[in-house]
Amino acid sequence: MEAVYLVVNGLGLVLDVLTLVLDLNFLLVSSLLASLAWLLAFVYNLPHTVLTSLLHLGRGVLLSLLALIEAVVRFTCGGLQALCTLLYSCCSGLESLKLLGHLASHGALRSREILHRGVLNVVSSGHALLRQACDICAIAMSLVAYVINSLVNICLIGTQNLFSLVLALWDAVTGPLWRMTDVVAAFLAHISSSAVAMAILLWTPCQLALELLASAARLLASFVLVNLTGLVLLACVLAVTVTVLHPDFTLRLATQALSQLHARPSYHRLREDVMRLSRLALGSEAWRRVWSRSLQLASWPNRGGAPGAPQGDPMRVFSVRTRRQDTLPEAGRRSEAEEEEARTIRVTPVRGRERLNEEEPPGGQDPWKLLKEQEERKKCVICQDQSKTVLLLPCRHLCLCQACTEILMRHPVYHRNCPLCRRGILQTLNVYL
């Protein structure tokens, strides 16, 4: 126990020293940062101060110019006002002349008005006769309209009486039905209200019991969580102390625990289940696709050749690729001789094509065969499906399609190599043929 106390006291002393060093470091760094912040604020505000002084100087000059302009404007306004007074006196003389003209025009208008009155008297007498004739016609038309209105009112009153009779009959028929529906609705409402009251009466004790259980669980959880940290710290301190003072005892405990774990049949069953799941995962179709794609990317240097060299037959390459994809789960157990044989099978179509091209005379070749070979040369060297549309830089090899280039560029930088010359790919360029 004394050794435990010594270790605990030593740890406390070390923590105090570390706290003191951290406080001194924080004080020094904070003072240095404060001085740097003050210096930066001074340097930062110096241009602003200079600009503010220049701005105030410009404002003073601008205000003096505005005062000078205001004096000039006021002087100009006084001159214009005097000129306007002179013009107003001239206008008064013109007004007197205008008054004389108005007097002459008034005399002419009065004479014309007298003439118009005579003409209007003649016209008004004719208009009175015409108005009397129109009144007679209006009285006759009003009598005719009264007769027609009376007939229409009689028809409307008869129709209204007929509709009121039909409504009375409908009310007499549907009234009892509505009363029956009201009684049924009131009965159902009474039953539902009594059921709700019974449910509330039964729910109150259940709610009290649930609240009591929740409060007890909350109290227990708070007690466990408060004491859990202390228990964990005590267990950690005891484990470290036992490990430091008695390492042999710790090793014996570990070996005994491992032996007991290996002796349990459940451990072996769990291990067998994990191995079976790993075999199923490795034998799945998705894992086969991923493994075949990785093997295709790894076999690029074996597929490549010089730029423009004829590639192997697509059907043979596809058959070899299918065979390799079917044997992926047993790839870890295949020998080196089988891998060498598969590599030889993959490279054989290319060499056979080159040998046939060397044996055939230049003049006796079939043009359709040449065209087919030319189309095959345009295919991607990896998938043998799409056309070559991407130029690799700086090696300048046109050998990949867009999809294979995207898959290649997803790899790390040190794996981005040309499949023909194995040089690093720094940039790609799309080519449209």
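Every residue gets a Cβ built from N, Cα and C, even glycine.
Keep in mind that this is a model prediction, so the values were computed, not measured.
As a published mutagenesis entry, Ile382 to Arg appears in Swiss-Prot alongside the note: Strongly decreased E3 ubiquitin-protein ligase activity due to impaired interaction with E2 enzymes. Impaired ability to retain vesicles in the perinuclear cloud. Following the DSSP three-state reduction, the secondary structure of Ile382 (mutagenesis position) is coil.
Under a cutoff of 8 A between CB atoms, and with a sequence separation of 6+ in the same chain, the neighbours of Cys395 (mutagenesis position) are Cys418, Leu420, Cys421, Arg423, Ile425. Secondary structure at Cys395 (mutagenesis position), taken from DSSP and collapsed to helix, strand or coil, is coil. Quoted from Swiss-Prot, the note attached to the mutagenesis of Cys395 to Ser states: Strongly decreased E3 ubiquitin-protein ligase activity. Impaired ability to mediate ubiquitination of TMEM173/STING.
Under its mutagenesis annotations, Swiss-Prot gives Cys399 to Ser the following note: Strongly decreased E3 ubiquitin-protein ligase activity. Impaired ability to mediate ubiquitination of TMEM173/STING.
As a published mutagenesis entry, Cys401 to Ser appears in Swiss-Prot alongside the note: Strongly decreased E3 ubiquitin-protein ligase activity. Impaired ability to mediate ubiquitination of TMEM173/STING. Packing around Cys401 (mutagenesis position) is summarised by its Cβ count: 19 other Cβ atoms lie within 10 angstroms of its Cβ, all protein chains included.
In Swiss-Prot, the entry for mutagenesis Tyr432 to Ala states: About 4-fold increase of stability (from 30 min to 2 hours). The structure shown retains the original residue. Under 8 Å, Cβ to Cβ, and six or more positions away along its own chain, Tyr432 (mutagenesis position) finds Thr389. Secondary structure at Tyr432 (mutagenesis position), as computed by DSSP, is coil.
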- Pop the Cα-Cα gap between Cys401 (mutagenesis position) and Ile382 (mutagenesis position) into the table, whole Å please. 9
- Task: Rank the mutagenesis positions Ile382, Cys399 by the number of other Cβ atoms within 10 Å of each Cβ and report the first-ranked residue.
- Result: Cys399
